[in-house]
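Visitor: Here it is, the structure in full.
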Amino acid sequence: MSDSKMSSQDESKLEKAISQDSSSENHSINEYHGFDAHTSENIQNLARTFTHDSFKDDSSAGLLKYLTHMSEVPGVNPYEHEEINNDQLNPDSENFNAKFWVKNLRKLFESDPEYYKPSKLGIGYRNLRAYGVANDSDYQPTVTNALWKLATEGFRHFQKDDDSRYFDILKSMDAIMRPGELTVVLGRPGAGCSTLLKTIAVNTYGFHIGKESQITYDGLSPHDIERHYRGDVIYSAETDVHFPHLSVGDTLEFAARLRTPQNRGEGIDRETYAKHMASVYMATYGLSHTRNTNVGNDFVRGVSGGERKRVSIAEASLSGANIQCWDNATRGLDSATALEFIRALKTSAVILDTTPLIAIYQCSQDAYDLFDKVVVLYEGYQIFFGKATKAKEYFEKMGWKCPQRQTTADFLTSLTNPAEREPLPGYEDKVPRTAQEFETYWKNSPEYAELTKEIDEYFVECERSNTRETYRESHVAKQSNNTRPASPYTVSFFMQVRYGVARNFLRMKGDPSIPIFSVFGQLVMGLILSSVFYNLSQTTGSFYYRGAAMFFAVLFNAFSSLLEIMSLFEARPIVEKHKKYALYRPSADALASIISELPVKLAMSMSFNFVFYFMVNFRRNPGRFFFYWLMCIWCTFVMSHLFRSIGAVSTSISGAMTPATVLLLAMVIYTGFVIPTPSMLGWSRWINYINPVGYVFESLMVNEFHGREFQCAQYVPSGPGYENISRSNQVCTAVGSVPGNEMVSGTNYLAGAYQYYNSHKWRNLGITIGFAVFFLAIYIALTEFNKGAMQKGEIVLFLKGSLKKHKRKTAASNKGDIEAGPVAGKLDYQDEAEAVNNEKFTEKGSTGSVDFPENREIFFWRDLTYQVKIKKEDRVILDHVDGWVKPGQITALMGASGAGKTTLLNCLSERVTTGIITDGERLVNGHALDSSFQRSIGYVQQQDVHLETTTVREALQFSAYLRQSNKISKKEKDDYVDYVIDLLEMTDYADALVGVAGEGLNVEQRKRLTIGVELVAKPKLLLFLDEPTSGLDSQTAWSICKLMRKLADHGQAILCTIHQPSALIMAEFDRLLFLQKGGRTAYFGELGENCQTMINYFEKYGADPCPKEANPAEWMLQVVGAAPGSHAKQDYFEVWRNSSEYQAVREEINRMEAELSKLPRDNDPEALLKYAAPLWKQYLLVSWRTIVQDWRSPGYIYSKIFLVVSAALFNGFSFFKAKNNMQGLQNQMFSVFMFFIPFNTLVQQMLPYFVKQRDVYEVREAPSRTFSWFAFIAGQITSEIPYQVAVGTIAFFCWYYPLGLYNNATPTDSVNPRGVLMWMLVTAFYVYTATMGQLCMSFSELADNAANLATLLFTMCLNFCGVLAGPDVLPGFWIFMYRCNPFTYLVQAMLSTGLANTFVKCAEREYVSVKPPNGESCSTYLDPYIKFAGGYFETRNDGSCAFCQMSSTNTFLKSVNSLYSERWRNFGIFIAFIAINIILTVIFYWLARVPKGNREKKNKK
């Protein structure tokens, strides 16, 4: 925390100065005029004398009041609160007082300013202008146009800078914010509020600041701030990004530790300080009860959305920044909490001299009254800056009218909306209209002249002062030992690493599934793989299998870290945020993540290698074993650091996985086993030299074979008729054998087969360690200097054809969202208060198809009770809630964050998936809910969950086609969609894509689309809305509420949760259901005019009277103790249960049940159907939507294409035109084997897109009964097949022809039929890849776990397919795995199709030289052997026989159980495996993901 210093001596001087100033004024004028502006200026000038800055109080009374207040606090060190007998300083006490605590801290700092060195910082700027690159390529790239778009953008990037490429986001503006002043930034979304805050916080990566701009932070430049004081000027973004599996307490304590100052007080250790500070902010923002609850996110259960927002606020507050820029920080907070947050900022500003700025979209009058300064922005122009109390008066003098009951903030913002502002009578032609006219008026005003004068004085003052040195001293005093004074960080690099390691262990503790799964998976794979090579013999027959086992061991250790790339992308946005807060260096986090992974890596290595080494029967020697394990560990480290480096330099997971896989393929092929070193092609030999895995493999082979003698397992010739032949006339077939010798030296074998030597063993360990250190340095450097994602102005994306139409349509207008750039700037829709007028409901009513459905049914509930099990404890979330929603009424559902509002909506709409409804009834017209209930309602969720690749119109049509009655024609549904687009004023962006944040719809547009998706379904019963105004500006929130009012007026029943209703918005609701903590009802009844009925109820039962100027919503939250820091006088749940109003509610529910149940029910069979559309229609629409999603995701498709092309070409050219000798046949077999390597990456690329579809379906579409689970899963499976066939075809051509397999079909003139079959096999493999990925994801929650499972299954398939070990080698209990392995049949089919029916010609070094007995020719000696063993011989000049073990490729195929006659059978079996995958995907998805039955269990009374 920061502060300014003022000694008691200075305080007395100020008091004396004030009294002197007053007396001199009276003396000279002889008349008392009160405390006027002149006096105020004198006081401020005096204050500057003492503090080198302007004092925050504008009056002597305020200053004296401040001095009095400071005398009330003890000024003690509060961090060891257990030893202080003052509950107001103890954050764990119910009597904790945040304001008292802050005052005490200020007094503590002032008690020893030389030690604490409190600091403060203001900002002033002149001619501030921000501009960005205009992006004309605002169409969504697809597979067909993505490359062209990339090329054109690249060309434009290298063009010389010219003004046409840029547009101004912020026009020239001036302002000054002094320490102690709280400033609010007002403007509609897109006005430039976020850009202004980012500019002040020096967070400008992605846009530029004009050269003419002058910015100073009390004498410090923006460069100084960015380089040395980054954590003292922060920008808190609107989004909440946290590690979901960390608890709230751990999240905040981590931030507190990293900003713990060195000068925190004598005897206070860091941990005590950090825990105390975290507790203080948890208590301040009402988070103490969530200390041990996970933060969570949209998909991981945790605290509520409002509480998560408060966690973000608390985390930013703990940074202790002097200048804090808050961007829409109150989004998702209830009105009382939002007010409390602004009060906390005010307290910090007034007492600790901080300089907070906050852009706020919904600001109550109570909140506005707390602000000192206000900035009003209009399309990038500053149209006012000054005292908040003067702004309203300034614009009223200009000629604008402020309506009654409209808050000042709403009035100021409404001036930037032409449809909402209203000039005073007689000023219609005098007031400015455009943003430029407003700015011109402002810059010609006396207020602006006064401002420029003050700014000029401030700049002169900054030049004269020694702030730079004073501020540096204060900064250095806070820094821990071993921290560079110029560093922006508070703690040293090694402390950052230490805290990062501790946090990562807490993350693992919060979600141990991935490390446990990884270790368990390694153990299982160790057992499986080692059992394949179980107990290898000590003969030459084990040479190949010993090498294969070592090869697999190296690969498994090397690539066990591949999935670490995925976790990097999860953490990246959080690390970038913390870097901007100056909590830690990204490099410190990178090192911490590596250190914290060490125990997991060691556990994984032990679980695999200990089992594998001894079961395979590698060399039983302690020294040899520990060398093996040492090399394996370093191999894991090298590859982990390499994969992390790839992830650090990539911008997306698919972009990282593709090069990682190609690299993996290169390393596998050039390890030295697949292609032995002597057989590598000359052009590619260098790859082996830079391959760290190759060095590991060589050392491990040397470690295993050097100095050992192996018994020969096979002689040539041998068998019947050769029993009595002398060893001198036989030779061992193993490489390195010596004629006549029964033993083969392992050293000679390595030298002959691989050119491996013992002298390289320890050298290679050093090289491997060098690689590990090198890649670690690369990784740390990349994370440190990577600037992260560039900020982009919001642009709206259209399809290319739609964009041209849109540009033609809006060419005449170029107004609107200035932050959005040229394209979005053309979206000029109006959010006027009367946005939805009656004409829109009636203008098309005559057609019949677009009439809004009338509703005559009443939904009500009684004694609804819901509980969940949290850590073996049953916790009641809703406690006997009663209520109803009648047609034509809007019922507001309110309560503090976490009170159970969303849970109640989920229970009422039958959307709960966890927990149990233990009691209560939900009835429609007195009848229990039937199967069509969910289809009869609309549910507008708080999260705007949409597919980013669909357009607005497509999303609405998809909902209409599947949710409206199947009897309604397509044209009528399309007409209704157009009607809703017009109704919600989405015409300008109806053909825009949803997109992602920054490139797509903005928050307001997404909310309108969410509402629209439900409206086009024509919900006949009622409409639920969960926080529909969250994140919207006041005008848009108002227009949404007016829209709800119009819907209700046309018979719709609406139940709506709302957080921050102004008095105006509250007036739009008819009834209120208010929940207090624990899901208990505090009130259900009419609101009355100006909420008077509700106010009367609470005042009747003992509440303090509601002030006339108070917002009833905020007052009510205070009364029931739902606002942070407030305490209820009584339990209002008990008050409600004992009230006459409660009895009236119960009687009304009983009356409705009795009366309504007598009404006739709708007996239309179609009305009772679970889904409106038939299954075939659901399937077709879902499949097409998924195909379109992939087509509009060119990054995914091109990553897939790049992967298969690069992998296939690399594979094909590594084995280019493989010869038909013995090594060549083995190379061709391994080429087929390597062809499967991209499997893992293809699955990992696909999973995120499957998850996106599944999230949209399970979160929104399944509960709404849009379409069935079977249509969803069938559509996902079907839509992937065309793309897999396409990439399979590309892979076939890139691999089949370079490898030269077609040459093997030439002798039998079967090139075409064998080529066609090979194409079918290759494409079938790619289809199998997709179905296997979907199978693994069908029942998995996390994509990481599905990817791990797919890797496990893939490894098993590779291991048991017969390439590395055939059925004659496998232990008996694994034969079943060979038989039921799809890759067995695929490999057999591909090998037989590619290699069959041609001749073998041995290379010179492959011949075995045999000397026949004296007097015998080679023919007579070897012909009997060749007849049963195969092969051929050549007679050499010296009479010896050069024997080749094979003469036909069919002999080789037979040795690997691949028969040409079975090729079509094997293809058919592989297709059957694809079908099995599809069937299992459907079954497992139904078992694991489809809700069955209901969550209702009634207690028997």
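Using N, Cα and C of the backbone, Cβ positions are placed for all residues, glycine too.
So, quick note: what you're seeing has the original residues, none of the substitutions.
According to Swiss-Prot, the record shows the following:
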- G895, A896, S897, G898, A899, G900, K901, T902: ATP binding site (BINDING)
- 150-404: domain 'ABC transporter 1' (DOMAIN)
- 859-1103: domain 'ABC transporter 2' (DOMAIN)
- C193 to A: Impairs NBD-mediated ATP hydrolysis (MUTAGEN)
- D232 to K: Leads to general drug-sensitivity (MUTAGEN)
- G296 to D: Leads to selective drug-sensitivity (MUTAGEN)
- F551 to A: Leads to selective drug-sensitivity (MUTAGEN)
- F552 to A: Leads to reduced drug efflux but shows normal ATPase activity (MUTAGEN)
- S561 to A: Leads to selective drug-sensitivity (MUTAGEN)
- R644 to A: Leads to reduced drug efflux but shows normal ATPase activity (MUTAGEN)
- T658 to A: Leads to general drug-sensitivity (MUTAGEN)
- C1336 to A: Leads to reduced drug efflux and ATPase activity (MUTAGEN)
- F1360 to A: Leads to reduced drug efflux but shows normal ATPase activity (MUTAGEN)
Visitor: Quick check on the mutagenesis positions: of F551, F552, F1360, whose CB has the lowest count of neighbouring CB atoms inside 10 Å?
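Guide: Counting other Cβ atoms within 10 Å of each of the mutagenesis positions F551, F552, F1360 gives the minimum at F551.
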Visitor: For the domain 'ABC transporter 1' (150-404), report the average pLDDT of the model, please.
Guide: 90
Visitor: Would you count the other C-beta atoms found within 10 angstroms of the C-beta of A896 (ATP binding site) for me?
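Guide: Total other Cβ atoms inside 10 Å, all chains included: 27.
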Visitor: Using C-alpha positions only, work out which of the mutagenesis positions F551, S561, T658, C1336 is nearest to K901 (ATP binding site).
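Guide: Nearest candidate: C1336.
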Visitor: Do any residues at least six apart in sequence from R644 (mutagenesis position), in the same chain, have a Cβ closer than 8 Å to its Cβ, and if so which, in order?
Guide: S561, E564, I565, L568, A590, I594, F775, Y779
Visitor: Reduce the DSSP letter at G895 (ATP binding site) to three states and note it down.
Guide: strand
Visitor: Applying the rule Cβ within 8 Å of the centroid of the Cβ atoms of G895, A896, S897, G898, A899, G900, K901, T902, what extra residues of the same chain belong around the ATP site?
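Guide: For the ATP site, the extra neighbours are S304, G306, D334, T903, L1075, K1077, G1079.
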Visitor: Hey, how far is T658 (mutagenesis position) from A896 (ATP binding site), Cα to Cα, in Å?
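Guide: T658 (mutagenesis position) and A896 (ATP binding site) have their Cα atoms 47 Å apart.
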Visitor: How many whole Å apart are the CA atoms of G895 (ATP binding site) and F552 (mutagenesis position)?
Guide: 59
Visitor: Name the residues of the same chain, 6+ apart in sequence, whose Cβ is under 8 Å from the Cβ of G900 (ATP binding site)?
Guide: Y866, I877, L878, L1075, G1078, G1079
Visitor: Which of these mutagenesis positions is closest to S897 (ATP binding site) if you go by CA atoms: C193, F552, F1360?
Guide: C193
Visitor: C-alpha of G898 (ATP binding site) to C-alpha of D232 (mutagenesis position): distance in Å?
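Guide: Between the Cα atoms of G898 (ATP binding site) and D232 (mutagenesis position), the distance comes to 32 Å.
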Visitor: Reported as an integer number of Å, what is the Cα distance between F552 (mutagenesis position) and C193 (mutagenesis position)?
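Guide: Spelling it out, the Cα of F552 (mutagenesis position) and the Cα of C193 (mutagenesis position) are 57 Å apart.
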Visitor: Please report how many Å separate the Cα atom of C1336 (mutagenesis position) from that of F1360 (mutagenesis position), as a whole number.
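Guide: Taking the Cα atoms only, C1336 (mutagenesis position) lies 20 Å from F1360 (mutagenesis position).
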Visitor: When the Cα of T902 (ATP binding site) is compared with the Cα of each of the mutagenesis positions C193, D232, G296, F551, F1360, which one is closest?
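Guide: The answer is G296.
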Visitor: So among D232, F551, F1360, all listed as mutagenesis positions, which is physically nearest to A899 (ATP binding site)? Use the C-alpha atoms.
Guide: D232
